[in-house]
Amino acid sequence: MCTARTAEEIFVETIAVKTRILNDRVLLEAARAIGDRLIAGYRAGARVFMCGNGGSAADAQHFAAELTGHLIFDRPPLGAEALHANSSHLTAVANDYDYDTVFARALEGSARPGDTLFAISTSGNSMSVLRAAKTARELGVTVVAMTGESGGQLAEFADFLINVPSRDTGRIQESHIVFIHAISEHVEHALFAPRQ
């Protein structure tokens, strides 16, 4: 029988996951390197794309908003697009082809070498996200995979991997948001912070 966890138990679990991340130099270095990659890309005129399904789609859209809007201080927008946000494209491609190709087809029409794709999937095995990552690699687009502990099949296509050390979907998604904020803040400060 499955019993509901208390709020206290969930907070203990989320703190434990964040502590594992804090002690994982590889993950923390990956976040810094991803931020540096975005900074270099933006300086060269590149764009950033994100994709995911369900809660990961919400994370993708949140990330795009941090880049096109702002996180810490007012500044010019940065090019970023959550690929699921165009509902007409999504429903047309899903209807006329299949759902697994919705993100890949959007990339084929918009992405170019030097751009970056954030492929977000807690399992690392979402077929639509996998196809997007494969297409991105074929197009010369850098792939950042954001997954759970195993990395799933998505790890095979990743230039950079953020694999949160957990198998709990909620804890993975919470950690993805922390990484999204950390990367966004790093990029924003590097590109727009006033020089002292």
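Using N, Cα and C of the backbone, Cβ positions are placed for all residues, glycine too.
Every residue here is the original one, so none of the noted swaps is modelled.
These features come from Swiss-Prot:
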{"type": "BINDING", "residues": "Asn53, Gly54, Gly55, Glu66, Asn95, Asp96, Ser121, Thr122, Ser123, Ser126, Gln173", "note": "substrate binding site"}
{"type": "BINDING", "residues": "His62, Glu66, Gln173, His181", "note": "Zn(2+) binding site"}
{"type": "DOMAIN", "residues": "38-196", "note": "domain 'SIS'"}
{"type": "MUTAGEN", "residues": "Asn53 to Gly", "note": "3.5-fold decrease in catalytic efficiency"}
{"type": "MUTAGEN", "residues": "Ser121 to Gly", "note": "3.1-fold decrease in catalytic efficiency"}
{"type": "MUTAGEN", "residues": "Thr122 to Ala", "note": "14.5-fold decrease in catalytic efficiency"}
{"type": "MUTAGEN", "residues": "Ser123 to Ala", "note": "4.4-fold decrease in catalytic efficiency"}
{"type": "MUTAGEN", "residues": "Ser126 to Ala", "note": "6.6-fold decrease in catalytic efficiency"}
{"type": "MUTAGEN", "residues": "Gln173 to Ala", "note": "24-fold decrease in catalytic efficiency"}
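The full span of the recorded substrate binding residues, Asn53, Gly54, Gly55, Glu66, Asn95, Asp96, Ser121, Thr122, Ser123, Ser126, Gln173, taken as their largest Cα to Cα distance, is 32 Å. Put simply, Gln173 (mutagenesis position) is 7 Å from Gly55 (substrate binding site) when counted between their Cα atoms.
In this structure, the C-alpha atom of Thr122 (mutagenesis position) lies 25 angstrom from that of Asn95 (substrate binding site). The average pLDDT the prediction assigns to the domain 'SIS' (38-196) is 97. Fewest other C-beta atoms within 10 angstroms, among the mutagenesis positions Ser121, Ser126, are seen around Ser126. When the mutagenesis positions Thr122, Ser123 are scored by other C-beta atoms within 10 Å, Thr122 scores highest. Rounded to a whole value, the Cα-Cα separation of Asn95 (substrate binding site) and Asn53 (mutagenesis position) is 17 Å. For the recorded site, His181 (Zn(2+) binding site), the DSSP three-state label reads helix.
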